[in-house]
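Trainee: If you scroll down you'll find the structure; I have some questions about it.
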Amino acid sequence: MVKVFLVDDHEVVRRGLVDLLGADPELDVVGEAGSVAEAMARVPAARPDVAVLDVRLPDGNGIELCRDLLSRMPDLRCLILTSYTSDEAMLDAILAGASGYVVKDIKGMELARAVKDVGAGRSLLDNRAAAALMAKLRGAAEKQDPLSGLTDQERTLLGLLSEGLTNKQIADRMFLAEKTVKNYVSRLLAKLGMERRTQAAVFATELKRSRPPGDGP
């Protein structure tokens with residue numbers, strides 16, 4: 001069962017989302033809010049697995065709310081709900097640590113599936129946003145191998161992150177304790193100069209596309 005918290009400033013939209021997601025036996029809507037302030041007060045108490053956040057809110061925006069919530073609840077997964085798409089908005093969502101974004105005209109069943117996918121640890125990110133993130137991460141050091149400072153084990157870990165695996169799944173693959181994997185992930189993110197595993201996953205995925213077969217992470 002995936003616990004979901006909804007943040008949207010339109011009550012009619014929230015009611016529709018509650019009815020839609022609540023009808024799925026695998027989803028449990030544990031709370032809702034209409035503003036950033038309400039969300040910051042209610043989400044920690046509700047302890048959801050996934051927070052569905054509207055981009056436009058009366059006292060802020062869903063991107064900043066995502067960043068603030070994740071700073072307090074690192075295991076939370078955020079799904080950004082937007083009425084439009086742009087490379088800049090998608091990049092902002094990734095950099096804030098969001099696990100994905102969906103456009104508001106998405107079909108009901110697809111939204112429920114997206115929430116469950118994010119709750120299961122998978123990322124819903126656009127290839128264009130991934131490419132934009134890569135360009136930003138490379139910057140002036142584009143000619144330098146971004147993996148040069150990583151050990152073989154860290155490269156393996158990066159590849160598994162790109163598959164959207166959870167710490168437990170990675171632990172099983174690498175024959176390590178789950179707590180050890182968590183520590184390794186933190187160290188890997190520090191080396192890459194990133195804050196969220198989602199960023200590392202996007203980085204690794206795009207790196208695989210830009211390199212010859214067999215020369216990835």
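Cβ from N, Cα, C; glycine included.
Nothing has been swapped: the model has the original residues at all the noted spots.
For reference, Swiss-Prot lists these features for the protein:
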- 3-119: domain 'Response regulatory' (DOMAIN)
- Asp8 to Asn: No phosphorylation by DevS (DosS) (MUTAGEN)
- Asp9 to Asn: No phosphorylation by DevS (DosS) (MUTAGEN)
- Asp54 to Val: No phosphorylation by DevS (DosS) nor by DosT (MUTAGEN)
- Thr82 to Ala: No longer induces expression of DevR regulon under hypoxic conditions, phosphorylated slowly and incompletely by DevS, decreased cooperative binding of target DNA (MUTAGEN)
- Lys104 to Glu: No phosphorylation by DevS (DosS) (MUTAGEN)
- 143-208: domain 'HTH luxR-type' (DOMAIN)
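Have a look at these and tell me how they're positioned relative to everything else.
Mentor: Asp8 (mutagenesis position) falls outside any helix or strand according to DSSP and counts as coil.
Taking a C-beta cut-off of under 8 angstroms and a sequence separation of 6 or more, Asp9 (mutagenesis position) has the following same-chain neighbours: Gly34, Ser35, Asp54, Arg56, Leu57, Pro58.
Asp54 (mutagenesis position) falls within a strand segment according to DSSP.
Annotation for Thr82 (mutagenesis position): same-chain Cβ neighbours under 8 Å, separated by at least 6 residues, are Asp54, Val55, Gly62, Ala89, Tyr101, Val102, Val103, Lys104.
Lys104 (mutagenesis position): 13 other CB atoms within 10 A of its CB, across all protein chains.
Along the domain 'HTH luxR-type' (143-208), the predicted structure has mean pLDDT 85.
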Trainee: To see if you understand the setup: which same-chain residues, six or more apart in sequence, place their Cβ under 8 Å from that of Asp8 (mutagenesis position)?
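Mentor: Non-local contacts for Asp8 (mutagenesis position): Arg14, Leu17, Glu32, Gly34, Val52, Asp54, Leu81.
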Trainee: When the domain 'HTH luxR-type' (143-208) is classified with DSSP, how many of its residues are helical, how many are strand and how many are coil?
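Mentor: Across the domain 'HTH luxR-type' (143-208), DSSP assigns the residues as follows: 46 helix, 0 strand, 20 coil.
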